Amino acid sequence: MSNDEINQNEEKVKRTPPLPPVPEGMSKKQWKKMCKRQRWEENKAKYNAERRVKKKRLRHERSAKIQEYIDRGEEVPQELIREPRINVNQTDSGIEIILDCSFDELMNDKEIVSLSNQVTRAYSANRRANHFAEIKVAPFDKRLKQRFETTLKNTNYENWNHFKFLPDDKIMFGDEHISKDKIVYLTADTEEKLEKLEPGMRYIVGGIVDKNRYKELCLKKAQKMGIPTRRLPIDEYINLEGRRVLTTTHVVQLMLKYFDDHNWKNAFESVLPPRKLDAEAKSASSSPAPKDT
């Protein structure tokens, strides 16, 4: 270990206060977690201020890089061009996406935070995509609702366009707008591939962050509900190193991107990091009218 690493570790030790005695009837792990949360609440304002300063610095650095390209008369790289927050030229994809958030008791607090962040990113994706979907979070309750009503209250989530929060999961069983035979549950655990997205359909996406702890969770739920299941064509286009499960945000982005040209291959290449794409599958599929969904 270098002297710099030793000094960094020493500084880290100095910054972390010693853990007070563990109260009777509480495990050390629970006490440590509670103290960590308390330190976060006490220093939240400081952390937020540091985050704002960093964000401002990065924004200035990005602007400076863009100006350098302009001054040299060169084309600005795509990665430096920020997408507009709202796409004013959007058209309706004609589909509904339901984020099934009924798995609260299967996630820890950190995973609930991750899920809430994925929901906000799904909303952002729906605002920016060329084709929007009617997205609904159901059921919206327990810790997810609590987080939106507190930490994420300033997002004004109650007024999001094309994005609704429902108190129960009745919508998954069909309603006056869409019958049950027009509903499909998307899960990586089924064998049947989703060939195409069709207007007038309602697609359910499992809203759970579980690091693959619960095998076939969404598949079994869909079977119990009597809802047909399909999987995105992950195996055909990408290599996830053993894990065929995408985040909720990625699934929503892929579905929205699909409507640009109804080509799953292009959607995967556009949404997912290039390092995840399966080179063999990319070269094997180049048909103009893809079966690839």
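Yeah, the Cβs are placed from backbone N, Cα and C, and that goes for glycine too.
Here Asp210 (mutagenesis position) comes close to Phe103, Leu106, Met107, Glu111, Leu217: these same-chain residues lie at least six apart in sequence, with C-beta atoms under 8 angstroms from its C-beta. Under the heading active site, proton acceptor, Swiss-Prot lists Asp210.
A 10 Å cutoff on Cβ-Cβ distances gives Cys218 (S-adenosyl-L-methionine binding site) a total of 23 other Cβ atoms nearby, all chains included. The S-adenosyl-L-methionine binding site feature in Swiss-Prot is assigned to Leu186, Thr187, Gly206, Asp210, Lys211, Asn212, Arg213, Tyr214, Cys218, Leu232, Arg244, Val245, Leu246.
If you average pLDDT over the domain 'SAM-dependent MTase TRM10-type' (83-279) in this model, you get 90. The annotation domain 'SAM-dependent MTase TRM10-type' is assigned in Swiss-Prot to 83-279.
All protein chains included, Gln118 (mutagenesis position) registers 19 other Cβ atoms within 10 Å of its own Cβ. One mutagenesis experiment catalogued in Swiss-Prot, Gln118 to Ala, is accompanied by this note: Completely abolishes catalytic activity.
Within the same chain, residues at least six positions away from Val209 (mutagenesis position) with a Cβ under 8 Å of its Cβ are Met107, Glu111, Ile112, Ser114, Leu115, Gln118, Thr247. One entry in Swiss-Prot concerns the mutagenesis experiment Val209 to Ala. Its note says: Reduces catalytic activity.
Look at Asp210 (mutagenesis position): DSSP puts it in coil. The annotation that Swiss-Prot gives for the mutagenesis experiment Asp210 to Asn reads: Completely abolishes catalytic activity.
For Lys211 (mutagenesis position), the number of other Cβ atoms no farther than 10 Å from its own Cβ, over all displayed protein chains, is 9. For the mutagenesis of Lys211 to Ala, Swiss-Prot gives this note: Reduces catalytic activity. The structure shown keeps the original residue.
Quoted from Swiss-Prot, the note attached to the mutagenesis of Asn212 to Ala states: Has weaker affinity for S-adenosyl-L-methionine and reduces catalytic activity by 90%.
Counting Cβ atoms from all protein chains shown, Thr247 (mutagenesis position) has 15 others lying within 10 Å of its own Cβ. Here the residue is the original one, but Swiss-Prot notes a mutagenesis experiment at this spot, Thr247 to Ala: Reduces catalytic activity.
Cα spacing between Cys218 (S-adenosyl-L-methionine binding site) and Asn212 (mutagenesis position): 12 Å, rounded to the nearest whole number. According to its DSSP assignment, Thr247 (mutagenesis position) is coil. Its Cβ taken as reference, Arg213 (S-adenosyl-L-methionine binding site) is surrounded by 11 other Cβ atoms within 10 Å in the chains shown.
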